[in-house]
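Each remark here refers to the structure printed beneath this line.
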Amino acid sequence: MERHFEKVEEILKKYGYKRENLIKILLEIQEIYRYLPEDVINYVSTAMGIPPAKIYGVATFYAQFSLKPKGKYTIMVCDGTACHMAGSPEVLKAIEEETGLTPGNVTEDLMFSLDQVGCLGACALAPVMVINGEVYGNLTADKVKEILRKIKEKERESANV
């Protein structure tokens, strides 16, 4: 697939092609693509005069960057001790049953991606998952499936508008 770089170029211009703005630049690029594609990293490297290895170093050091496509809805399931004991394995199983996803993967339609993470800091609500920054706690398999079905329904409705 041939990619056009107009939006990337706008971001680079906005930040003056300055090295000290690399993290901001990468964050904005990731908002567009939902990850940092290799060809875009190479484009940024050439445009900014930064070796690709340096950009990959930044992209792999900071947890908020992804080199793999992410879904429109990024699901993070806590598997810290409290959540694990309270049922996070069942939460993961319910997500897999509803979406076909296993941790570290994305659905073919790029609707959902799933990450299994350490403590999310909401132990009192265990088991917990976060979808695009929204925390869902005290989960059961049925609650998880209901949440995901509502998201799917919302997406179907907005596609039909």
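Quick reminder: no glycine exception, Cβ is built from N, Cα and C everywhere.
Here the structure is a predicted model, which means the values were calculated and not measured.
DSSP assigns Cys119 ([2Fe-2S] cluster binding site) to coil, not to a helix or a strand. Every protein chain shown contributes to the tally, and the Cβ of Cys119 ([2Fe-2S] cluster binding site) ends up with 14 other Cβ atoms within 10 Å. Annotated [2Fe-2S] cluster binding site per Swiss-Prot: Cys78, Cys83, Cys119, Cys123, in sequence order.
Asp79 (mutagenesis position) falls outside any helix or strand according to DSSP and counts as coil. Quoted from Swiss-Prot for the published mutagenesis Asp79 to Pro: Increase (30 mV) in the redox potential.
Packing around Gly80 (mutagenesis position) is summarised by its Cβ count: 19 other Cβ atoms lie within 10 angstroms of its Cβ, all protein chains included. For Gly80 to Pro, Swiss-Prot lists a mutagenesis experiment annotated as follows: Large decrease (149 mV) in the redox potential. Causes a change to a [4Fe-4S] cluster protein.
Cβ neighbours within 10 Å of Thr81 (mutagenesis position), excluding its own Cβ and spanning all shown chains: 13. In Swiss-Prot, a mutagenesis experiment is listed as Thr81 to Pro, annotated with the note Small increase (11 mV) in the redox potential.
The annotation that Swiss-Prot gives for the mutagenesis experiment Ala82 to Pro reads: Decrease (46 mV) in the redox potential. Sequence-distant neighbours of Ala82 (mutagenesis position) (same chain, 6+ apart, CB under 8 A from its CB) are Cys119, Cys123, Ala126.
Other C-beta atoms found within 10 angstroms of the C-beta of Leu120 (mutagenesis position) number 19, with every protein chain shown included. The annotation that Swiss-Prot gives for the mutagenesis experiment Leu120 to Pro reads: Large decrease (65 mV) in the redox potential.
All protein chains considered, the CB of Gly121 (mutagenesis position) has 11 other CB atoms within 10 Å. Swiss-Prot gives this note for the published mutagenesis Gly121 to Pro: Decrease (22 mV) in the redox potential.
Annotation of the mutagenesis experiment Ala122 to Pro in Swiss-Prot: Large decrease (132 mV) in the redox potential. Taking the Cβ of Ala122 (mutagenesis position) as reference, residues of its chain lying under 8 Å away and at least six apart in sequence are, in sequence order, Cys78, Val128, Val135, Gly137.
As a published mutagenesis entry, Val128 to Glu, Lys, Leu or Met appears in Swiss-Prot alongside the note: Decrease (about 37-50 mV) in the redox potential. DSSP classifies Val128 (mutagenesis position) as coil under the three-state reduction.
Under the heading of mutagenesis, Swiss-Prot lists Val128 to Ala, Cys, His or Tyr and annotates it as follows: Small increase (about 2-14 mV) in the redox potential. Its Cβ placed at the centre, Val128 (mutagenesis position) has 27 other Cβ atoms within 10 Å.
According to Swiss-Prot, the mutagenesis experiment Val128 to Asn carries the following note: Large increase (85 mV) in the redox potential.
Annotation of the mutagenesis experiment Val128 to Phe, Ile, Pro or Gln in Swiss-Prot: Small decrease (about 4-20 mV) in the redox potential.
Val128 to Asp, Gly, Arg, Ser, Thr or Trp appears in Swiss-Prot as a mutagenesis experiment; the accompanying note says: Increase (about 23-33 mV) in the redox potential.
Within 10 Å of the Cα of Gly121 (mutagenesis position), the following mutagenesis positions from the list Asp79, Gly80, Thr81 place their own Cα: Gly80.
On the backbone, the CA of Gly80 (mutagenesis position) and the CA of Leu120 (mutagenesis position) stand 8 Å apart.
In sequence order, Val77, Val91, Cys119, Leu120, Cys123, Ala126, Pro127, Val128 are the residues near Cys83 ([2Fe-2S] cluster binding site), counting only same-chain partners six or more apart with C-beta under 8 A. Comparing Cβ neighbour counts within 10 Å across the binding-site residues Cys78, Cys123, the minimum falls on Cys123.
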